[in-house]
Every structure is written in C-alpha cells, then in structure tokens.
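Just below is one structure, and these are the notes that go with it.
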Amino acid sequence: MSMTDLLNAEDIKKAVGAFSATDSFDHKKFFQMVGLKKKSADDVKKVFHMLDKDKSGFIEEDELGFILKGFSPDARDLSAKETKMLMAAGDKDGDGKIGVDEFSTLVAES
C-alpha cells in the first residue's frame, strides 16, 4: 500500500510544496491539506503504519524528521527545530516517541 492509495496525489503534492521552505512546516495545516483530517480512524492508522518505517509501533524522532518523505519521496527532511516541535505536539505521554493513538489524536486536533 502506498500513501496515494489513501490520499489524493495532487493534494499531497500541493501540501509538500506549501512547506518546502525550511522551518515552515505546520502539521495542522499539512494534515488538513493532504486530506488526512477527513479520513476515517482506520485510514489514519494505516498512514501511521506507513510512516513507522522500522515497524516498531512508534514513530521515533529520527523517523519524524522524514515524515514529509513518507508522503512524497522527493520532499525535504524536517529541520531539527520542526522535528522537535512536531514531537512535542504529538508525544502526549512524554516517552520520546509517537504511538498510533497519539498520532490519531495529533491528526484529529489539526
């Protein structure tokens, strides 16, 4: 399964392009622009599992830096600042990683 099986390729392209400048990433706007906010809880979980590259059941900080590439392979990496801000927004229990429920909450709050 690929991201375009769940989300519109044109929406992904526009969203990735909107945040092409370093330190411009806004997860709330991004999740809305790619159409993730409108998806079912099941589809949000499928996206989480695609972003969890090492299949640990969590998105760790190193994976989080590549989150845009999870949507589009030619997208940029997040800056260290953006990665830390996204982790702070998503890591509700403070364990240094984002679980599937935390990711679902992060998307729902956007």
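A Cβ is built for glycine as well, from the same backbone N, Cα and C atoms used for every other residue.
As annotated by Swiss-Prot, Ca(2+) 1 binding site applies to Asp52, Asp54, Ser56, Phe58, Glu60, Glu63, with the evidence given as experimental evidence. A sphere of 10 angstroms centred on the C-beta of Glu63 (mutagenesis position) encloses 19 other C-beta atoms. In the three-state DSSP assignment, the secondary structure recorded for Glu63 (mutagenesis position) is helix.
The C-beta environment of Asp93 (Ca(2+) 2 binding site), restricted to residues of the same chain at least 6 apart in sequence and closer than 8 Å, consists of Gly99, Glu102. Residues or ranges marked as Ca(2+) 2 binding site in Swiss-Prot (evidence: experimental evidence): Asp91, Asp93, Asp95, Lys97, Glu102.
Per-class residue totals from DSSP over the domain 'EF-hand 1' (39-74), listed helix then strand then coil: 20 helix, 3 strand, 13 coil. Taken from Swiss-Prot, the feature domain 'EF-hand 1' covers 39-74.
The DSSP breakdown of the domain 'EF-hand 2' (78-110) into helical (H, G, I), extended (E, B) and coil residues amounts to 20 helix, 3 strand, 10 coil. Marked as domain 'EF-hand 2' by Swiss-Prot: 78-110.
While the structure shown retains the original residue, Swiss-Prot records the mutagenesis experiment Asp52 to Ala with this note: Inactivation. Long-range Cβ proximity for Asp52 (mutagenesis position), meaning a same-chain Cβ under 8 A and a gap of 6 or more residues, is found for Phe58, Ile59, Glu63.
Here the residue is the original one, but Swiss-Prot notes a mutagenesis experiment at this spot, Glu63 to Val: Inactivation.
Looking at Swiss-Prot, you'll find the mutagenesis Asp91 to Ala noted as follows: Inactivation. Counted within 10 Å of its Cβ, the other Cβ atoms near Asp91 (mutagenesis position) come to 19, all protein chains included.
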**Request:** Residue list, the domain 'EF-hand 1' (39-74) vs rest of chain: Cβ under 8 Å, 6 or more residues beyond ends.
**Result:** 1-3, 6-7, 12-13, 15-16, 19, 25, 80, 83-84, 86-87, 90, 96-100, 103-104, 107
**Neighbour count (Cβ, 10 Å) for Phe58 (Ca(2+) 1 binding site)** = 18
